[in-house]
Amino acid sequence: MGKGDTSETASATPAYRSVMEEYGYEVGKIIGHGSYGTVYEAYYTKQKVMVAVKIISKKKASEDYLNKFLPREIQVMKVLRHKYLINFYQAIETTSRVYIILELAQGGDVLEWIQRYGACAETLAGKWFSQMALGIAYLHSKGIVHRDLKLENLLLDKRENVKISDFGFAKMVPSSQPVHSSPSYRQMNSLSHLSQTYCGSFAYACPEILLGLPYNPFLSDTWSMGVILYTLVVARLPFDDTNLKKLLRETQKEVTFPANLTISQECKNLILQLLRQSTKRATILDVLRDPWMLKFQPEQPSNEIRLLEAMYQPTSSAKRHQSLEITT
């Protein structure tokens, strides 16, 4: 437990700033808000770099968040190092707050970009989608699922490269429980890792989540990737999420594309592979090998592919047909 930071008066330096200064951080402007805290830009004087500081109020946060989701988020982020993921640097806990020091992405997020400029050219969509796919391949190869992929969680650095953020719902799948599928990687209904409680936004949720069924979190991630790719090239979500029943009906049908937009058939095919029922839905391995994806990412991540192939090996064991229900 760190030092206390509860004393705060109108005339004094805010307590969170004093705590940050003790650790060498000069806190700047607010760059984001969450349910339980605020994200600030900060300057780390010891290494002369800009960072992001997520400050979580223990008073505002629920016990479930403080005791389960926040420790899990920190645990997951500590083991991750990838150029398309927001990197974790440090966590500091005091009597009233938790401070998480993260890599700073200075270009805003992809949702803001779409709202400002509209649909992406397919070349830009391909760049951002392939970067996201490489980040997710890295996660999945480590047995980690994100479970909250959405446009606002795709941050942009100063060169407009994607950085996947917000690991608050991420989860490590136990390595002792290998993932099984058919050799085609498509019979994923037999996968051994099912989550029971939904995490994330309904607009990006796969049909099995909307139906309240246990779901495969690896495949829920790839469904969300399909929603993201569609929105990149169309500038609107593929399904109307204003009404849950309507949303569920729409996700049961094949997604359609506006006639007035020029979208390549290869791009459409990938979207259709992602936005389909779980037994036929593309895995991250399928995405890496997709013809449209390969146009933008010809160099394959060999280490991740090797690990993913090992995860998806078929098995003759009866365990293949069993489901292990895991808690959130």
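Using the three backbone atoms N, Cα and C, a Cβ is placed for every residue, glycine included.
Modelled residues match the original; the substitutions are not represented.
For the domain 'Protein kinase' (25-293), the predicted model reports an average pLDDT of 90. The feature domain 'Protein kinase' is assigned by Swiss-Prot to 25-293.
Taken from Swiss-Prot, the feature ATP binding site applies to ILE31, GLY32, HIS33, GLY34, SER35, TYR36, GLY37, THR38, VAL39, LYS54. DSSP assigns HIS33 (ATP binding site) to a strand. Close to HIS33 (ATP binding site) in the fold, though at least 6 residues off in sequence, lie VAL39, each with a CB less than 8 Å from its CB.
For LYS54 (mutagenesis position), the same-chain residues that are 6 or more apart in sequence and have a Cβ closer than 8 Å to its Cβ are GLY34, GLY37, THR38, VAL39, TYR99, ILE100, LEU102. Per Swiss-Prot, mutagenesis LYS54 to Met is noted as: Loss of kinase activity and no phosphorylation of ODF2. No effect on interaction with ODF2.
Under the three-state DSSP scheme, ASP148 (active site, proton acceptor) falls in the coil class. Cβ contacts within 10 Å of ASP148 (active site, proton acceptor), excluding its own Cβ and spanning all protein chains shown: 20. The annotation active site, proton acceptor is assigned in Swiss-Prot to ASP148 on the grounds of sequence analysis.
Experimental mutagenesis is annotated in Swiss-Prot for THR197 to Ala, with the remark: Loss of kinase activity and no phosphorylation of ODF2. No effect on interaction with ODF2.
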Does SER35 (ATP binding site) have same-chain partners at least 6 apart in sequence with Cβ under 8 Å from its own Cβ, and which are they?
LYS60, ALA61
VAL39 (ATP binding site) CB neighbourhood, other CB atoms within 10 A:
19
Counting Cβ atoms within 10 Å of each candidate's own Cβ, which of the binding-site residues ILE31, GLY37 comes out highest?
GLY37
Whole-number Å value of the largest CA-CA distance among ILE31, GLY32, HIS33, GLY34, SER35, TYR36, GLY37, THR38, VAL39, LYS54, listed as ATP-binding:
15
